[in-house]
Every structure is written in structure tokens, then in C-alpha cells.
Amino acid sequence: ARDAYIAKPHNCVYECYNPKGSYCNDLCTENGAESGYCQILGKYGNACWCIQLPDNVPIRIPGKCH
């Protein structure tokens, strides 16, 4: 497991807008992570960051989102 931006197919992040909201935590835990939160103005803009996301779940890697 690792801490990372969870990715949709095609290497795109899940955008989020409310750092206090539960959207990212729900998304991350549904995918097996310990927790997650909305990182505002991070490397990929406002995106969901997951803590201890299982290795089989795709994460945002360098390169284009397409």
C-alpha cells in the first residue's frame, strides 16, 4: 500500500472542491485505503489523496491525463 493520488482510468485524478467534505475519504476507503482527503492546490490541482491505498488501485503517475 502507498499514499498517493487515486486515479481514474487514463491517469486522471478525482477532482474535489471541499477539503472538509467526505467525498475523498469515502472514495479512498471504498477502494481499500485507510483514509483520504481533498488536497487543495496540490501538484494536480484540487485532487483526492489517499492514505495507505492498496497496490492494485491505480494512482496518478507523471504524464498526461487523457
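Cβ atoms are placed via backbone N, Cα and C, with glycine included.
The domain 'LCN-type CS-alpha/beta' annotation in Swiss-Prot covers 2-66. In this model, the domain 'LCN-type CS-alpha/beta' (2-66) carries an average pLDDT of 97.
A4 to G appears in Swiss-Prot as a mutagenesis experiment; the accompanying note says: In msBeM9; gain of activity on rNav1.2/SCN2A (reduces peak current and inhibits inactivation), important decrease or loss in activity on rNav1.4/SCN4A, hNav1.5/SCN5A and BgNav1, and no change in activity on mNav1.6/SCN8A; when associated with 8-D--V-10; T-13; F-15; 17-G--A-22; 40-W--P-43; H-56; 58-R--G-61 and R-64. According to DSSP, A4 (mutagenesis position) sits within a strand segment. Neighbour list (A4 (mutagenesis position), Cβ cut-off 8 Å, at least 6 residues apart, same chain): W49, C50, L53, I59, R60.
The Cβ of V13 (mutagenesis position) lies under 8 Å from the Cβ of Y5, I6, A7, Y44, G45, A47, C48, R60, C65, each of which sits 6+ residues away along the same chain. One mutagenesis experiment catalogued in Swiss-Prot, V13 to T, is accompanied by this note: In msBeM9; gain of activity on rNav1.2/SCN2A (reduces peak current and inhibits inactivation), important decrease or loss in activity on rNav1.4/SCN4A, hNav1.5/SCN5A and BgNav1, and no change in activity on mNav1.6/SCN8A; when associated with G-4; 8-D--V-10; F-15; 17-G--A-22; 40-W--P-43; H-56; 58-R--G-61 and R-64.
Its Cβ taken as reference, E15 (mutagenesis position) is surrounded by 14 other Cβ atoms within 10 Å in the chains shown. For the mutagenesis experiment E15 to F, the note given by Swiss-Prot reads: In msBeM9; gain of activity on rNav1.2/SCN2A (reduces peak current and inhibits inactivation), important decrease or loss in activity on rNav1.4/SCN4A, hNav1.5/SCN5A and BgNav1, and no change in activity on mNav1.6/SCN8A; when associated with G-4; 8-D--V-10; T-13; 17-G--A-22; 40-W--P-43; H-56; 58-R--G-61 and R-64.
For the mutagenesis of K64 to R, Swiss-Prot gives this note: In msBeM9; gain of activity on rNav1.2/SCN2A (reduces peak current and inhibits inactivation), important decrease or loss in activity on rNav1.4/SCN4A, hNav1.5/SCN5A and BgNav1, and no change in activity on mNav1.6/SCN8A; when associated with G-4; 8-D--V-10; T-13; F-15; 17-G--A-22; 40-W--P-43; H-56 and 58-R--G-61. The structure shown keeps the original residue. Here K64 (mutagenesis position) comes close to N11: these same-chain residues lie at least six apart in sequence, with C-beta atoms under 8 angstroms from its C-beta. K64 (mutagenesis position) falls within neither a helix nor a strand when secondary structure is assigned with DSSP, and so counts as coil.
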